[in-house]
Amino acid sequence: MDSSAVITQISKEEARGPLRGKGDQKSAASQKPRSRGILHSLFCCVCRDDGEALPAHSGAPLLVEENGAIPKQTPVQYLLPEAKAQDSDKICVVIDLDETLVHSSFKPVNNADFIIPVEIDGVVHQVYVLKRPHVDEFLQRMGELFECVLFTASLAKYADPVADLLDKWGAFRARLFRESCVFHRGNYVKDLSRLGRDLRRVLILDNSPASYVFHPDNAVPVASWFDNMSDTELHDLLPFFEQLSRVDDVYSVLRQPRPGS
């Protein structure tokens with residue numbers, strides 16, 4: 001595979017600029033030097049340089065004919081299995097990885113929390129991973145409050161071992177990777193309707209608005225994180241998630257103006 005497509009993330013410049021998805025084609029073509037190719041390949045969740053649409057997924061939503069009847073077809077297969085008994089009454093929270101919980105780089109970092117070996121085209125590369133401040137307490141508490149699902153546009157060969165080391169408490173009931181995204185207008189989008197959960201009881205935490213463009217009313221936005229060890233975003237979000245964990249319908253809260261918005 002092209003070594004420029006394994007990790008999906010955005011740069012600091014892109015985070016400060018107009019809202020774009022991670023790996024947006026225009027920014028990738030005009031701003032990213034070739035040295036970032038491997039990084040873009042591993043983490044990049046949003047764009048495919050060839051512009052090729054993803055193949056149809058078995059979890060695609062049912063099509064509805066003009067008269068409202070559902071055409072006969074194979075029963076839909078959702079991305080998630082049925083919720084476990086302990087999670088049956090909990091809201092499902094989809095949580096992003098790169099620039100939300102961690103930041104990764106192929107450039108050596110002295111204070112890396114994890115070093116992940118990733119094979120690309122027969123060559124093993126070391127990926128240096130920094131944990132966002134307060135991520136441990138955040139995941140521990142989120143796992144108690146919600147049915148948590150890791151959903152990243154990065155490839156599993158990178159994201160799976162990162163999640164193994166990051167999630168000490170088994171907060172993530174499931175992990176979804178790039179192949180579970182929908183390719184839409186140059187971005188990898190996380191289509192929440194394919195999860196198999198009531199959308200009134202689904203949240204998504206992601207630093208990229210392009211990732212939840214299909215369901216913006218389900219989103220709890222989070223600022224992109226790179227290396228600021230004084231960051232308190234995850235800690236500051238916990239009281240809001242505590243509130244959301246007690247509602248019957250997330251729209252009753254998320255469709256209301258939030259302080260500072």
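Think of each number as a place in line: the chain as shown, counted from 1.
Glycine residues also receive a Cβ, built from the backbone N, Cα and C atoms like all the rest.
Record features (Swiss-Prot):
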- 86-244: domain 'FCP1 homology' (DOMAIN)
- Asp96 to Glu: No effect. Completely abolishes phosphatase activity; when associated with N-98 (MUTAGEN)
- Asp96, Asp98, Asn207: Mg(2+) binding site (BINDING)
- Asp96: active site, 4-aspartylphosphate intermediate (ACT_SITE)
- Asp98 to Asn: Completely abolishes phosphatase activity; when associated with E-96 (MUTAGEN)
- Asp98: active site, proton donor (ACT_SITE)
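When the neighbouring Cβ atoms lying within 10 Å are counted for each of the mutagenesis positions (Asp96, Asp98), the highest count belongs to Asp98. Each residue contributes its Cα atom, and for Asp98 (mutagenesis position) and Asn207 (Mg(2+) binding site) those atoms are 8 Å apart.
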